[in-house]
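Enquirer: This is the structure, below, for whatever I ask next.
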Amino acid sequence: MGDKGTRVFKKASPNGKLTVYLGKRDFVDHIDLVEPVDGVVLVDPEYLKERRVYVTLTCAFRYGREDLDVLGLTFRKDLFVANVQSFPPAPEDKKPLTRLQERLIKKLGEHAYPFTFEIPPNLPCSVTLQPGPEDTGKACGVDYEVKAFCAENLEEKIHKRNSVRLVIRKVQYAPERPGPQPTAETTRQFLMSDKPLHLEASLDKEIYYHGEPISVNVHVTNNTNKTVKKIKISVRQYADICLFNTAQYKCPVAMEEADDTVAPSSTFCKVYTLTPFLANNREKRGLALDGKLKHEDTNLASSTLLREGANREILGIIVSYKVKVKLVVSRGGLLGDLASSDVAVELPFTLMHPKPKEEPPHREVPEHETPVDTNLIELDTNDDDIVFEDFARQRLKGMKDDKEEEEDGTGSPRLNDR
């Protein structure tokens with residue numbers, strides 16, 4: 001796409017009177033700052049009349065089913081709401097135009113009005129909690145929505161057909177500098193044994209990309225008279241839900257149970273490999289996933305990188321991962337095969353996407369090379385090299401689009417059902 005022009009996403013209101021243009025759908029959180037949300041809204045002047053053009057950005061945490069939103073009680077908490085009066089521009093909302101806004105206004109004309117939002121760095125990233133097989137409607141989790149509409153004031157009731165709603169994502173990418181190599185060790189002294197059992201485990205690195213195998217090096221020194229009967233390795237996802245109070249949910253996303261034994265007065269060393277995949281965890285209701293924009297496949301939620309001193313109460317969902325290594329040790333004696341004792345260590349690590357490579361500068365498109373793509377709408381190819389793509393979700397078989405979801409948002413899971 002980089003050699004065809006600057007891609008701009010657009011979405012129109014159902015009545016066709018407003019259209020919002022954004023340069024991207026993913027906005028990167030760099031820990032100390034977040035990329036601004038900048039775009040323009042194109043309004044039919046005959047429809048606008050004497051009203052004003054407003055754009056809002058909302059970060060919300062939905063934690064229950066929409067069909068239970070009755071009597072003014074909703075299972076949704078707005079973590080952040082910002083409003084901009086795009087036209088006529090309010091003095092406090094007027095900001096210098098970005099390069100994208102300048103180009104869009106030049107192309108779209110005088111009825112295109114700019115808007116810019118600054119996202120606070122301590123807000124959560126977009127996370128979806130995996131629904132169960134029978135769940136329908138909007139999934140629980142944290143999402144960001146841009147909404148544009150015309151009204152006399154912000155309190156006026158806005159109908160869906162007269163407004164534009166776009167779901168965007170706040171994302172983080174793996175840091176360029178990894179942390180120290182995760183290692184952990186423990187020593188256990190047993191009754192009736194003069195010497196201890198020592199377990200040491202390590203990972204080959206601290207940062208893993210989604211889909212990358214995790215190598216776990218396990219070293220056991222068994223100086224006891226006990227036998228290690230089994231070694232269990234698991235990758236666990238931890239999701240801290242910070243809402244009215246803080247609760248932690250853990251879920252194994254990859255496991256291996258090896259029948260490797262370690263006899264008394266012996267040592268053992270082996271490298272185990274596990275790869276956490278969402279495909280192997282489809283049935284796990286409430287598993288944290290990266291936020292979705294379309295009905296396309298996603299992945300396990302990325303680890304959350306926190307800024308020092310961040311207010312954890314405002315962070316909706318904090319995701320982390322650990323590898324757990326557990327030795328199942330026979331106690332010996334008459335109950336040796338029936339009773340056992342566990343020795344375990346945990347290794348925290350980071351699971352994320354790598355930072356995308358910077359796109360090369362866009363080249364001008366010669367007239368004879370005008371690209372043809374039925375999925376894109378391109379205007380004035382030779383003028384300013386901008387390509388417009390519909391923002392709406394792709395409709396797949398058995399899936400609902402945005403409008404259907406909003407009108408039939410039932411059956412999504414509640415946190416208490418996890």
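Using the three backbone atoms N, Cα and C, a Cβ is placed for every residue, glycine included.
At each noted position, the model has the original residue.
I grabbed these lines from Swiss-Prot:
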type	residues	note
BINDING	Lys250, Met255, Lys324, Lys326	1D-myo-inositol hexakisphosphate binding site
MUTAGEN	Lys157 to Gln	Impairs InsP6-binding and oligomerization; when associated with Q-160 and Q-161
MUTAGEN	Lys160 to Gln	Impairs InsP6-binding and oligomerization; when associated with Q-157 and Q-161
MUTAGEN	Arg161 to Gln	Impairs InsP6-binding and oligomerization; when associated with Q-157 and Q-160
MUTAGEN	Lys232 to Gln	Impairs InsP6-binding and oligomerization; when associated with Q-236, Q-250, Q-324 and Q-326
MUTAGEN	Arg236 to Gln	Impairs InsP6-binding and oligomerization; when associated with Q-232, Q-250, Q-324 and Q-326
MUTAGEN	Lys250 to Gln	Impairs InsP6-binding and oligomerization; when associated with Q-232, Q-236, Q-324 and Q-326
MUTAGEN	Lys324 to Gln	Impairs InsP6-binding and oligomerization; when associated with Q-232, Q-236, Q-250 and Q-326
MUTAGEN	Lys326 to Gln	Impairs InsP6-binding and oligomerization; when associated with Q-232, Q-236, Q-250 and Q-324
MUTAGEN	Phe391 to Ala	Abolishes interaction with AP2B1; no effect on interaction with CLTC
MUTAGEN	Arg395 to Glu	Abolishes interaction with AP2B1; impairs interaction with CLTC
MUTAGEN	Leu396 to Ala	Impairs interaction with AP2B1; no effect on interaction with CLTC
Enquirer: Once Lys250, Met255, Lys324, Lys326 are set aside, which residues in the chain still have Cβ within 8 Å of the Cβ centroid of the 1D-myo-inositol hexakisphosphate site?
Expert: Lys232, Ile233, Ser234, Val235, Arg236, Pro252, Lys322, Val323
Enquirer: In the three-state scheme derived from DSSP, which category covers Arg236 (mutagenesis position)?
Expert: strand
Enquirer: Taking the residues Lys250, Met255, Lys324, Lys326 listed for 1D-myo-inositol hexakisphosphate, what is the greatest CA to CA distance in Å, to the nearest whole number?
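Expert: Pairwise Cα check on Lys250, Met255, Lys324, Lys326 gives a maximum of 16 Å.
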Enquirer: Which of the three DSSP states, helix, strand or coil, fits Lys250 (mutagenesis position)?
Expert: strand
Enquirer: Only counting partners 6 or more residues apart, tell me which same-chain residues put their Cβ under 8 Å from the Cβ of Lys324 (mutagenesis position).
Expert: Lys232, Ile233, Ser234, Val235, Arg236, Ala344, Val345, Glu346, Leu347
Enquirer: Cβ distance under 8 Å to Lys250 (mutagenesis position), same chain, sequence separation 6 or more: which residues?
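Expert: Expected: Arg236, Gln237, Tyr238, Ala239.
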Enquirer: Quick one: Cα separation, Lys157 (mutagenesis position) versus Met255 (1D-myo-inositol hexakisphosphate binding site), in Å?
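Expert: Lys157 (mutagenesis position) to Met255 (1D-myo-inositol hexakisphosphate binding site), Cα-Cα distance: 51 Å.
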Enquirer: State the Cα to Cα distance, in Å, between Lys326 (mutagenesis position) and Met255 (1D-myo-inositol hexakisphosphate binding site), rounded to an integer.
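Expert: Lys326 (mutagenesis position) to Met255 (1D-myo-inositol hexakisphosphate binding site), Cα-Cα distance: 11 Å.
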Enquirer: Might you list, by sequence position, any residue in that chain lying six or more from Met255 (1D-myo-inositol hexakisphosphate binding site) with a Cβ less than 8 Å away from its Cβ?
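Expert: Those within reach of Met255 (1D-myo-inositol hexakisphosphate binding site), by Cβ under 8 Å and sequence separation of 6 or more, are Lys232, Ile233, Ser234, Val235, Leu274.
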